[in-house]
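Everything on this sheet refers to the single structure shown next.
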Amino acid sequence: MDIFRVLTRGASVKKESGPKAKAADYSVINGNDENHKEDNNESQIVKELDFFRNKRIISKVEDDREKTTENDSPNKEEKSGNDDGLIKPVITNTVEASALRKSYKGNVSGIDIPLPIGSFEDLISRFSFDKRLLNNLIENGFTEPTPIQCECIPVALNNRDVLACGPTGSGKTLAFLIPLVQQIIDDKQTAGLKGLIISPTKELANQIFIECFKLSYKIFLEKKRPLQVALLSKSLGAKLKNKVVSDKKYDIIISTPLRLIDVVKNEALDLSKVKHLIFDEADKLFDKTFVEQSDDILSACREPSLRKAMFSATIPSNVEEIAQSIMMDPVRVIIGHKEAANTNIEQKLIFCGNEEGKLIAIRQLVQEGEFKPPIIIFLESITRAKALYHELMYDRINVDVIHAERTALQRDRIIERFKTGELWCLICTDVLARGIDFKGVNLVINYDVPGSSQAYVHRIGRTGRGGRSGKAITFYTKQDSVAIKPIINVMKQSGCEVSEWMDKMAKMTRKEKESIKNGKAHKERKQITTVPKMDKAKRRRQQEMIAASKRRKNEELSKKHFSK
């Protein structure tokens, strides 16, 4: 399979046809045409979400659905429909449920836990699942639920609070979007905001928005009103504040915390009637950076029957405590281990001795043929990311760097080049560890050891997505002796083979845990460079001589000026 073909499964704009998505506020009104494009032979691969070009993807989704099926094969109807020869599993009792959970290492706890589903068709008999929604799932290549979807969808459709943890790329987004769309279809009340999804980053919010649009396509509510989804952009926020757009126009809104709070405080958006509140990447939304904002959002949602859901690839103990305090009899769903990485990822540690050794290690990967693009390299700071970029660029590696200091247009162009295969390697910081969602990445390199096990899981989760395999390599030096201990724990919990010395490594002491938590385990690192020390000293002396010469000239000029 051409990996860059997989990577570039984004969409392009065809402005001449199809209903246009409103670019100003990212709101979506579903179309009503009846012809659909059949999935190709790679339909099992989840389509890539180009979050920097959401308007373009929306147009593509609409265009694809408007194309006729004149060239479709005669057997297309049989392929798109249910195969009578295929027996879909239906879970009818707790014994079958236990067997299913054991098969995917699911750990579900709580009071009166609903039975999981064995297939999407199972939802029709159990929950009167909307056939238009099921059709949208199948047309987008989602034919079978993933383990986390098997558990979370029936829990949510029973109107229960849920705390869910699953590996990166395990289908968590659909696990909360499918029941949300179904519950809004079932709600026969008047129009108004019913579903609210909170994401820590704009990129992730864009991604959720695109998926929600695909699911809600051609779904109509009361009086033939289309289900409306919106991404709370700066433009839409201004329209809500100025009353250009009614806050009752949308059924689902997706937003980052600060932007939502700004609109709510200006009384431009009423959250008191919201019935479904979802926190994606809950571990980030309830850490010290976002916890106050998340609390403000919870306070604004005053509906007595409010259903709350939290999803993430990692669930620290403090997030579990918060969940228990704000949720009503929640069902806790853990797929695999809550601190483990995706089992499709081969994890490896490489000792480099010092900072110079890391550059040598990358060059060895290139020479040995392990540097297989597409590749993402993570570093701990923007300064170090820039330095590594310059080093690899001079090695003639097809590389670019993306970080918070780059403009939106620059990030847009870099992502586009990476998707099309023009770029082989992308260097970035932790700021984008949760936002980038490419399905074809072969290798992730942690040039710097991550600051926590959660950061490590999210970093390496950029590969091994959609059921494909991937590889993650972490470089470490002598000064990382404490910082790598959480990484080794994640590797063990993920079922990776570890060296004998890793098994014999002493457990972390309380002092070491505190140092990692407070960021003290990561000491100041040397500059990334291959320039010899003698050359550095020579350059430094030259710079000092130039500075001294300029200083003398300025002093002479000032003396002449005052003497006059």
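Backbone N, Cα and C define each Cβ position, glycine as well.
Substituted residues are absent from this model; it holds the original ones throughout.
Database features, via Swiss-Prot:
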BINDING   Gly166, Pro167, Thr168, Gly169, Ser170, Gly171, Lys172, Thr173  ATP binding site
DOMAIN    153-333  domain 'Helicase ATP-binding'
DOMAIN    344-506  domain 'Helicase C-terminal'
MUTAGEN   Gly166 to Asp  No cell growth and 2-fold decrease in ATPase activity in vitro
MUTAGEN   Lys172 to Leu  No cell growth and drastic decrease in ATPase activity in vitro
MUTAGEN   Lys172 to Gly, Arg, Ser or Trp  Slow cell growth
MUTAGEN   Asp280 to Ala or Val  Slow cell growth
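All features noted in Swiss-Prot, drawn onto the structure.
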{"residue": "Gly166", "record": "mutagenesis position", "CB count, 10 Å": "27"}
{"residue": "Pro167", "record": "ATP binding site", "CB count, 10 Å": "26"}
{"residue": "Thr168", "record": "ATP binding site", "CB count, 10 Å": "24"}
{"residue": "Gly169", "record": "ATP binding site", "CB count, 10 Å": "23"}
{"residue": "Ser170", "record": "ATP binding site", "CB count, 10 Å": "25"}
{"residue": "Gly171", "record": "ATP binding site", "CB count, 10 Å": "22"}
{"residue": "Lys172", "record": "mutagenesis position", "CB count, 10 Å": "23"}
{"residue": "Thr173", "record": "ATP binding site", "CB count, 10 Å": "22"}
{"residue": "Asp280", "record": "mutagenesis position", "CB count, 10 Å": "25"}
Report summary line: If you measure between the CA atoms of Gly171 (ATP binding site) and Asp280 (mutagenesis position) and round to the nearest Å, you get 12
Query raised in the report: Can you tell me the three-state DSSP label for Gly169 (ATP binding site)?
Result: coil
Query raised in the report: Other residues with Cβ within 8 Å of the Cβ centroid of Gly166, Pro167, Thr168, Gly169, Ser170, Gly171, Lys172, Thr173 at the ATP site?
Result: Thr146, Ile148, Ala175, Ala313, Asn342
Query raised in the report: Can you tell me how far the Cα of Pro167 (ATP binding site) sits from the Cα of Asp280 (mutagenesis position), in Å?
Result: 13
